[in-house]
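Quick look at what Swiss-Prot annotates:
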- H85: active site, charge relay system (ACT_SITE)
- D227: active site, charge relay system (ACT_SITE)
- R337 to A or N: Significant increase (or preservation) of the catalytic activity (MUTAGEN)
- S655 to A: Loss of catalytic activity (MUTAGEN)
- S655: active site, charge relay system (ACT_SITE)
- R673 to S: The Asp/Glu preference is inverted, i.e., peptidase activity toward Leu-Asp-MCA nearly disappears, whereas that to Leu-Glu-MCA partially remains (MUTAGEN)
- R673 to G: Drastically decreased but still significant activities against Asp/Glu substrates, as well as detectable activity against substrates harboring hydrophobic residues at the P1 position (MUTAGEN)
- R673 to A: Loss of catalytic activity (MUTAGEN)
Amino acid sequence: MKKRLLLPLFAALCLSQIAHADEGMWLMQQLGRKYAQMKERGLKMKEYDLYNPNGTSLKDAVVLFDGGCTGEVVSDRGLVLTNHHCGYDMIQAHSTLEHNYLENGFWAMREADELPNKDISVVFIDKIEDVTDYVKKELKAIKDPNSMDYLSPKYLQKLADKKAGKNFSAKNPGLSVEIKAFYGGNLYLMFTKKTYTDVRLVGAPPSSIGKFGADTDNWIWPRHTGDFSIFRIYADKNGNPAPYSEDNVPLKPKRFFNISLGGVQENDYAMIMGFPGTTHRYFTASEVDEWKSIDNDIRIRMRDIRQGVMLREMLADPQIKIMYSAKYAASQNAYKRAIGANWAIKTRGLRQNKQAMQDRLIAWGAKQGTPRYEEAVHEIDATVAKRADLRRRYWMIEEGIIRGIEFARSPIPTEDETKALQGNDASARKEAIDKIRTRYSKFANKDYSAEVDKKVAVAMLTEYLKEIPYENLPLHLRLVKDRFAGDVQAYVDDIFARSVFGSEAQFDAFAAVPSVEKLAEDPMVLFASSVFDEYRKLYNELRPYDDPILRAQRTYIAGLLEMDGDQDQFPDANLTLRFTYGQVKGYSPRDNVYYGHQTTLDGVMEKEDPDNWEFVVDPKLKAVYERKDFGRYADRSGRMPVAFCATTHTTGGNSGSPVMNANGELIGLNFDRNWEGVGGDIQYLADYQRSIIVDIRYVLLVIDKVGGCQRLLDEMNIVP
């Protein structure tokens, strides 16, 4: 092969052909070179109606929801659809035993009944600009050859602010700018974003619909979950972002989705826009090994222990179930994902494929007289090996204690608070106590049970102590051996008995007569301090290994782009707006088994189990089924569709993403992937990978027949 210069990135990619027909989480700027193929697959829209850098398009109806999901605007009054699991925390926050919206659902029959939410946002992408030349020019001014500024969010934000101009945000209310790196720092894009924070809960089905199948069915196809919730964006009277106010009005958006009742058939065109979070497409073989045997294995083991304790307590007490349902669900999602990824690595040859890819690059580089690609691979391999023990200890403390034990987040008094408590200024002492109380209440809130936390802690610490040698333990944890003869239960009981944070009553007693000395000797504070000291120590010891890997990855990815300039390459997901397209299609997971593309309400009833909370069927939904009262939402055969699957390429962050037909009309909401395709974060698996999508007709049926909320249907533009 003749030696070639690396073409400008977008130009090089424009020459490529797709490796797998439906693979790719494509940048919006890459639409032009994918458009012809999309048309061949069935797309009937104009290119500029999907993405128009100089005007409005369907892109303007897609939002980043609450920092980690996707949503879509479906009315001219700012109505937003997303997944039930994306809105779960907000639904839970409004739930009580008296008004249990998690169990019974919530439907605002008037706009005045819509519920405000704390600390929530939706973000529109106003503009996307290629700033690669600008960033690289600025980077040339950096003299340090080992500088990592080319990937530094802080540095890139400085460049974004500089490029946007002085007082940009002041002149443009609600707007902000951000530069993100792609392909390991070989491409840079600047995003202009508009963020709204007055976002109100409008509707949510009962969890028996929105979470039907729960953890048993998570990552599984066939699926029967009505995973949706409804919110509304509010703005000031000029349409600008504003904090919550009764004077705010529903947002009039630039664009919103029409909703199709046409349904789907096998091989129909399907397309998704959204904000995929993280993928590892450019991992080397050693990085795949590390991800599996350290990161995923530890996450699986420690979360399995924690979730086992939580589930037992939730099933034994309805109040605990309300309090811990969101925590359990959040933990389960990453847990199941790790299991699925490891399964794919083991059974689908992903590690071997990455080995073949890097071997091919090394051989190609040698022919070009370019040893730097081989050097990059060797640098990655060596660094992964060097950091293995530190990384294992880091993941154990993160999954086993930081994420696993709630009281590990006990408030550690600041220097200013300590001084205030030592002084004679009563108001300063009160302010210090109030600040400590606020931090205490962040974990010991209405959704906290000290008894559950104790049981989780005993289980987690027992496992942690088996894995970590005594000399590497956080200092306070060494007391398990030194003072309690290895009795973890006695250690945890002692912490709660003697800590001012052991209960609200204990904290109130302390607050009445605050003592710096008591805080300094508090076992929960000492536990938290020693845990975070060790966590920071491990983090700081691992940091020096990051830079050589990131620099080597930049070279490695540049080599792949140069070598395969005649093939498509898309950047790893990083929570930026992307599109993917494919077909509605079933699949065969193994010999003599085929899963069709569509599930129906018949399957919900087949799975019904009144004695298993995961498969309880809502009585209103059951009545609709028994009457066959499906109306205009039924399919051509008269059955009620629930979900379908498609070959689109998605990952975490795509939850809630709009799924469109060939006309750009909304046909469903993406909410999951199948087990067999979860390894798509590393490598797309064409025969197995499927996005799992709740059918929009099921969403509408539930709003109509279960929620009885006709006003929402009247607000949407529903087409045949």
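Any Cβ shown, glycine's included, is placed from N, Cα and C.
Original residues fill every noted site, and no substitution is shown.
Remember, predicted model here, so these are calculated numbers, not experimental data.
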Drop a 10 Å sphere on every Cβ of the recorded positions H85, R337, R673 and tell me which sphere holds the fewest other Cβ atoms. R337
Site with most surrounding Cβ atoms, counting all protein chains shown within 10 Å, from the recorded positions D227, S655: D227
Taking each of R337, S655, R673 in turn, which of these mutagenesis positions have a Cα lying within 10 angstroms of the Cα of H85 (active site, charge relay system)? S655
How many whole Å apart are the CA atoms of R673 (mutagenesis position) and S655 (mutagenesis position)? 10
Local backbone state of R673 (mutagenesis position), from DSSP in three classes: strand
D227 (active site, charge relay system): secondary structure state under DSSP, collapsed to three categories: coil
Could you tell me the C-alpha distance between D227 (active site, charge relay system) and S655 (mutagenesis position) in angstrom, no decimals? 10
In whole Å, note down how far the CA of S655 (mutagenesis position) lies from the CA of R337 (mutagenesis position). 14
